[in-house]
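Undergrad: The structure's right below; bear with me while I get my questions together.
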Amino acid sequence: MAATAIEPSSSISFTSSHLSNPSPVVTTYHSAANLEELSSNLEQLLTNPDCDYTDAEIIIEEEANPVSVHRCVLAARSKFFLDLFKKDKDSSEKKPKYQMKDLLPYGNVGREAFLHFLSYIYTGRLKPFPIEVSTCVDSVCAHDSCKPAIDFAVELMYASFVFQIPDLVSSFQRKLRNYVEKSLVENVLPILLVAFHCDLTQLLDQCIERVARSDLDRFCIEKELPLEVLEKIKQLRVKSVNIPEVEDKSIERTGKVLKALDSDDVELVKLLLTESDITLDQANGLHYAVAYSDPKVVTQVLDLDMADVNFRNSRGYTVLHIAAMRREPTIIIPLIQKGANASDFTFDGRSAVNICRRLTRPKDYHTKTSRKEPSKYRLCIDILEREIRRNPLVSGDTPTCSHSMPEDLQMRLLYLEKRVGLAQLFFPAEANVAMDVANVEGTSECTGLLTPPPSNDTTENLGKVDLNETPYVQTKRMLTRMKALMKTVETGRRYFPSCYEVLDKYMDQYMDEEIPDMSYPEKGTVKERRQKRMRYNELKNDVKKAYSKDKVARSCLSSSSPASSLREALENPT
């Protein structure tokens, strides 16, 4: 009897006044707990393969696998889906299929955004945005207003509005309003478009005002935005300066050139430029073609040789900056081949590779094609990074007052550190003379990477900063260091051109950790040490041959030691 007294009863007595009249706090707690459990159970329908009792499929363009859904859940939560499924109620098809593009009258909703939307539909809970599709691959970005974050919120807004979920519309409208003032004006355009299509008046007015007071040129606005919005922006711009809009001849001529580009008529472009006093640069024709034309048309425009590939438009963007925004390798490569400078910065301190990173989602960066090749977005970043590494001496207009050291500035500095370290390894006397002349020692406290020759973990050292040092001082110090190293490398190119070419050949492998670091030859297994020595000796032989070639070429110098000969040449340049 005593044993049964301590066991929980299998039935609940309702005679107790405490149980029959529970307090409001207890009732609320149990209700919340029950709702939480219900929400979790419904989520299993989406995430657990064992609970796959779906009865319809949504096919999203370019996605191999459709998204399976339960019509009863969607119909209960959304009037749009209720009306949609009513039409097919008598259909003989067991699992009807719906194309996302047919459901949306405007805009786009990708797979990840739709799954995020469905998660709310099933559970009633709005989760944080998934990092792999709502952030960028720029390591110094806060991801509070970068393009992937905006695009994901815009897609969710289209889904929420079209599929008639008012509470989500309100939530995402607040989020998008926060983005408008934080983001670059070109990133505001997709927000403006979703506000226009979804009748979000407050958000639309905010976007129009932001674009109107920006320096975004009229031809870009005409290309991107609906006529109704365009007229409002024009009116606001006229009011802000109190000057009536005048259609001057240069704008008219520019418009004709750009319309010819819109029709892919490069011959007409050439004719218009020949017959008028406007140039392709003045019309920003190459910028426009790179932004909007087919890559083949861009190549044809480049072949006219009528434009400066490093010309800046009124906003400070070079053609390569615009190409980085488009992220099309078949446009970026011809521009670089024509001499576009990958190291040029915008007025606010962004380079082409930095722009490209801020537009690229981690998912797109890491995804490979069916043939196991990198995605075209990663390819664009790789091309631009390699170009910066290949031409580190072309510094562009490097900013000196950035709030954080730009990632491509770190990359160039790392490249130069490793290159000078490699030169020290093979001809220390000559390298030390060149470094003395460039006053590298005076900047060595920046990183301390040159002795011993840098290994491949130097990025960690580059990241170590003095917490008491302001961002301005830190960036300025790094630039001083970089300029000294650039001068050292330039000296090597001038006096040892063959050695310079050999180092060029091996630097990409060195940066990718394919060349052994001989600072620690004892590291690794016996086989690894043997391979390391063989690889090192192969490189050493190539450098020796190149050095002998340079020595013969400079036989006119003094027959004294190589270091003194170089020093004399540096101190008394002819």
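Each residue, glycine too, has its Cβ placed from N, Cα and C.
Keep in mind that this is a model prediction, so the values were computed, not measured.
As annotated in Swiss-Prot:
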- Cys136, Cys141, His143, Cys146: Zn(2+) binding site (BINDING)
- Arg419: salicylate binding site (BINDING)
- 54-130: domain 'BTB' (DOMAIN)
- Pro392 to Gln: Normal salicylic acid (SA) binding (MUTAGEN)
- Arg419 to Lys or Ala: Impaired salicylic acid (SA) binding (MUTAGEN)
- Arg419 to Gln: Impaired salicylic acid (SA) binding. Interacts with NPR1 in the absence of SA, and lost ability of SA to repress this interaction (MUTAGEN)
- Ala423 to Phe or Glu: Impaired salicylic acid (SA) binding (MUTAGEN)
- Thr459 to Ala: Slightly increased salicylic acid (SA) binding (MUTAGEN)
- Thr459 to Gly: Slightly increased salicylic acid (SA) binding. Strongly increased salicylic acid (SA) binding leading to restored ability of SA to repress NPR1 binding and delayed NPR1 degradation resulting in increased levels of SA-induced PR1 gene expression; when associated with L-426 (MUTAGEN)
- Val489 to Ala: Impaired salicylic acid (SA) binding. Interacts with NPR1 in the absence of SA, and lost ability of SA to repress this interaction (MUTAGEN)
Undergrad: Which residue, of the recorded positions His143, Arg419, has its CB surrounded by the fewest other CB atoms within 10 A?
TA: His143
Undergrad: Cβ atoms within 10 Å, counted per site: which of Cys136, Cys141, Ala423, Val489 has the most, among these recorded positions?
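TA: The largest 10 Å Cβ neighbour count belongs to Ala423.
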Undergrad: For Cys141 (Zn(2+) binding site), name the DSSP secondary structure in the helix/strand/coil scheme.
TA: coil
Undergrad: Starting from the Cβ of Cys146 (Zn(2+) binding site), draw a 10 Å sphere and report how many other Cβ atoms land inside it.
TA: 25
Undergrad: Just to verify a number: CA distance, Cys136 (Zn(2+) binding site) to Arg419 (mutagenesis position), in angstrom, no decimals.
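TA: Here the two Cα atoms lie 29 Å apart.
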Undergrad: For the C-alpha pair, I'd like the distance in angstrom between Cys146 (Zn(2+) binding site) and Val489 (mutagenesis position), rounded off.
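TA: One finds 36 Å between the Cα atoms of these residues.
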Undergrad: Looking only at C-alpha atoms, tell me how far Ala423 (mutagenesis position) is from Cys141 (Zn(2+) binding site), rounded to the nearest Å.
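TA: Distance between the two Cα atoms comes out at 34 Å.
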Undergrad: What are the other residues, in sequence order, whose C-beta lies within 8 angstroms of the center of the C-beta atoms of Cys136, Cys141, His143, Cys146 at the Zn(2+) site?
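TA: Going along the sequence, the neighbours come out as Thr135, Asp138, Ala142, Asp144, Ser145, Lys147, Pro148, Ala149, Arg358.
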